[in-house]
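Here is the structure we will look at.
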Amino acid sequence: MLLFLLITLLSAIFIFAKRHYTQWQRLGLVSDEAVIPFGSLAKVFRKERPFGLVMYDLYEKFQEQVVGIYLFFKPALLIRDAELARQILTSDFNSFHDRGIYVDEKNDPMSANLFALEGQSWRTLRMKLTPSFSSGKLKGMFETVDDVGNKLLEYLNNQLKDGQTHVLDIKSILTTYAIDIIGSVIFGLEIDSFTNPDNEFRVLSDRSFDNESRSFLSKLQNLTNFVCPPIAKLLTRLGTKEPVVYRLRDIVKRTIEFREENNVVRKDLLHLLIQLRNTGKISDDNDNLWNKVESTATNLKAMSIDMIASNSFLFYIAGSETTASSTSFTIYELAMNPEALKKAQNEVDECLKKHGIKPDGRITYEAIQDMKYLDLCVKETTRKYPGLPFLNRQCTQDFKVPNSKFTIKKDTNVIISLLGLHRDAKYFPEPLAYKPERFADETKDYDAAAYMPFGEGPRHCIAQRMGVMNTKVALAKILANFNIEPMPHKEAEFQFNTAPVLVPVNGLRVGLSKRSFNRR
């Protein structure tokens, strides 16, 4: 009798699961065949492919405009059409204004950042933070970025002091560069990870990106933040927390309190956030922007330390990996494309000469803005290797797909594979070729609707211009002072990681040597 009940129960579960995982077929939608209980993510669970590449594989597998997929238990939709994707992100933003990822403002304030927040909470914070990344603010912070760029230059000079060509893991080196910029500009710390790689901030950074050192629960939470928020919320309620996040919170708290008590002013993003905390707004671009900010009573603060810390951590995660990746992938591609390398290097030389800057001297904000071909290179890199290989949204009100009978129902998650769109020959001829000129006005050769490396619409990356600036500074320093040795073409491969970014297998190794005028 017991055996009969067990068989009946298992059969009922199987029938229910089968029905659940055929939801899209029953609605007449082309869909991926689900693997119970992983849905479309069996390869993610088996650590064979990261989430972004699984979405890319599904993009390549089908031809339809909208494809049904399953994020573990949750039915979702993969958008394969550039115009529809852009419509979701822009003109019909009101139907897709949330990301549908884990956030718990009340019980987990460190989750309440600009990326995850929903509805009015997101709108209010976005409006407050937007002035932080204006041209005037970036110009004010530029000197700090250039300082880190000079430390990068000094480190490379030491590595190449014998005058020979050395093959270096440029991804690892530029990760150090990016982390030091974040530590300095976002967290207000005076650090130099090139000479002191064991400093606390660098150690914490390494831990946050080291997939192997994470516990199983930490990896699970990192994945479920995106694909199954209720499980992420449950794990948090059960006490699963990321130690690195809370240690960085302590660093932010300590720095803010020290600055408020001692009226310390530094031209960085943290100063602007302290200004927002004490006055309720960030000043316009003017001469008084970087003046000291009088502290207000704790109960009158417009922004809590937790909110500053959570958004600082967001800028750190988003900024460090994307800057390191875009810069290192650009160098990697230039090494395989000598014509583009020559154009980029010649432009840097000419711009520095025009602005009266020595190759190893201080670069100015204006000189970086003049490097237009370098802009094309960065655009092409972020096309081929988008910092975030997918975008996700949640339908917040029923939405009828144009020229279709299909309606996306409220609460349905949608995924846009940026890697898929950006490598689709329909939108970008010869998608695996590195062709910066495709973005030049006079030789434009792409469908603009499909290009969205920083997202589009009201929720596009708020720090986009800062990321491009940081990338161009590093590229200009390297191109002005070093030869990038040509190498045979080899497409980068990506390893499994629970973080939603593209992580190259074994880094990116490129040969560098000092340019003749730079020999010591």
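Placed from the backbone N, Cα and C atoms, the Cβ positions cover glycine too.
At each noted position, the model has the original residue.
Quoted from Swiss-Prot, the note on natural variant Phe4 to Tyr is: In allele CYP6D3v4. For the natural variant Leu10 to Val, the note given by Swiss-Prot reads: In allele CYP6D3v4. Quoting Swiss-Prot on the natural variant Ile13 to Phe: In allele CYP6D3v1, allele CYP6D3v3 and allele CYP6D3v4. Quoting Swiss-Prot on the natural variant Val30 to Ala: In allele CYP6D3v4. One natural variant catalogued in Swiss-Prot, Glu190 to Asp, is accompanied by this note: In allele CYP6D3v1. Swiss-Prot lists Gln221 to Arg among its natural variants, and the accompanying note reads: In allele CYP6D3v1, allele CYP6D3v3 and allele CYP6D3v4. For the natural variant Glu339 to Asp, the note given in Swiss-Prot is In allele CYP6D3v1. Among the natural variants in Swiss-Prot is Ala344 to Val, noted as: In allele CYP6D3v1. The annotation heme binding site is assigned in Swiss-Prot to Cys461 on the grounds of similarity to another entry.
Distribution of Swiss-Prot features across the structure.
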residue: Val30; record: variant position; Cβ within 10 Å: 13
residue: Glu190; record: variant position; Cβ within 10 Å: 10
residue: Gln221; record: variant position; Cβ within 10 Å: 22
residue: Glu339; record: variant position; Cβ within 10 Å: 10
residue: Ala344; record: variant position; Cβ within 10 Å: 24
residue: Cys461; record: heme binding site; Cβ within 10 Å: 21
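Geometry remark: Gln221 (variant position) versus Cys461 (heme binding site), CA distance 23 Å. Following the DSSP three-state reduction, the secondary structure of Gln221 (variant position) is helix. For Val30 (variant position), the nearest of the recorded positions Glu190, Glu339, Ala344, Cys461 in terms of C-alpha separation is Cys461.
Among the recorded positions Glu339, Ala344, Cys461, the residue whose Cα lies closest in space to that of Glu190 (variant position) is Cys461.
Under the DSSP three-state reduction, Glu339 (variant position) is assigned to helix. In this structure, Val30 (variant position) belongs to neither helix nor strand by DSSP; it is coil.
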